[in-house]
Amino acid sequence: MASSSGSKAEFIVGGKYKLVRKIGSGSFGDIYLAINITNGEEVAVKLESQKARHPQLLYESKLYKILQGGVGIPHIRWYGQEKDYNVLVMDLLGPSLEDLFNFCSRRFTMKTVLMLADQMISRIEYVHTKNFIHRDIKPDNFLMGIGRHCNKLFLIDFGLAKKYRDNRTRQHIPYREDKNLTGTARYASINAHLGIEQSRRDDMESLGYVLMYFNRTSLPWQGLKAATKKQKYEKISEKKMSTPVEVLCKGFPAEFAMYLNYCRGLRFEEAPDYMYLRQLFRILFRTLNHQYDYTFDWTMLKQKAAQQAASSSGQGQQAQTPTGF
């Protein structure tokens, strides 16, 4: 990293985490690889300028604390202020599903999609049990772990998450119809496009679009051109509403259309039947005679890349293996 002013050269946060290099961007801040100088352990650090117009890292850190201990939720090491930044130190994770999709030439086998679907449904269900909805379900926000957690899927980036019911009374937030679209238009639910307050059903519908994105390589409402962001969102919304689920899922097992139709049929306050949705895909998985052995498409590719690297003096591996946050 250059030592010009404004760089993070010799930037130590929380007294012991030394920033190494930028590895990504979240919804509201940059993410850095850092090293714990007391034991050499690598961690991830999310930085947000204290001058940010809509600071949300403190909010996100509180959310992670509420979610701590859940499977596939990164562990928070430290939150505080350093120089002009709000700082969140957390577990270092592996590549996102978007990174891995690109690494696999934007093709996932049905086996990989179904193994992912199982973990993704469980991650979202856990967040919902803690009285929050994520509101930005997309491939970029699901990351694989590293080391002994390399087959475990993690859900990250809770900057847009919202409490949908009271912890004590279990009172659900009220239905509203004047909301701006929160999240990523490509994966947004139809109701989110229509300005309806989001609830559990919307996270689940978004996941349905993510799964079909992996199946199809792209969604019919991708690549639409428009003069303004607002017009683009309008076009995406129109295309989404005019594409029947059966057309979207044509050529793929009926379970994907069943999943989406189920999610779209949920009422605003209704709890999704997560087990039913997992079972849809688990039974399909068994019908297709797959083994749940955590051998994903990238597992094979990485092994091949590692073998090639080993035979060519061991230099090429990093270039071929997705890294980063």
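Using N, Cα and C of the backbone, Cβ positions are placed for all residues, glycine too.
Original residues throughout; no substitutions modelled.
Record features, source Swiss-Prot:
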DOMAIN    17-285  domain 'Protein kinase'
BINDING   Ile23, Gly24, Ser25, Gly26, Ser27, Phe28, Gly29, Asp30, Ile31, Lys46  ATP binding site
VARIANT   Glu60 to Gln  In strain: Holstein
VARIANT   Leu67 to Pro  In strain: Jersey
VARIANT   Ser96 to Thr  In strain: Hereford
ACT_SITE  Asp136  active site, proton acceptor
VARIANT   Arg216 to Thr  In strain: Jersey
At the level of the C-alpha atoms, what whole-angstrom distance separates Ser96 (variant position) and Gly29 (ATP binding site)?
17
Spatial separation of Gly29 (ATP binding site) from Glu60 (variant position) - C-alpha basis, Å:
12
If you measure Ile31 (ATP binding site) to the residue listed as 'active site, proton acceptor' at Cα, how many Å is it?
18
Which one is it, among the recorded positions Leu67, Asp136, Arg216, that lies nearest to Gly29 (ATP binding site) by Cα separation?
Asp136
Alpha-carbon distance [Ile23 (ATP binding site); Asp136 (active site, proton acceptor)] in Å:
20
Taking every protein chain in this structure into account, which of the recorded positions Ser25, Ser96 has the most other Cβ atoms within 10 Å of its Cβ?
Ser96
Pairwise Cα distance for Arg216 (variant position)/Ser25 (ATP binding site) [Å, integer]:
26
Taking every residue in the domain 'Protein kinase' (17-285), what is their average pLDDT?
97
If you skip the near sequence neighbours and keep only those at least six away, which residues in the chain come within under 8 angstroms of Leu67 (variant position), Cβ to Cβ?
Ile73, Tyr126, Val127, Lys130, Phe132, Phe158
Secondary structure of Ser96 (variant position) (DSSP, helix/strand/coil):
strand
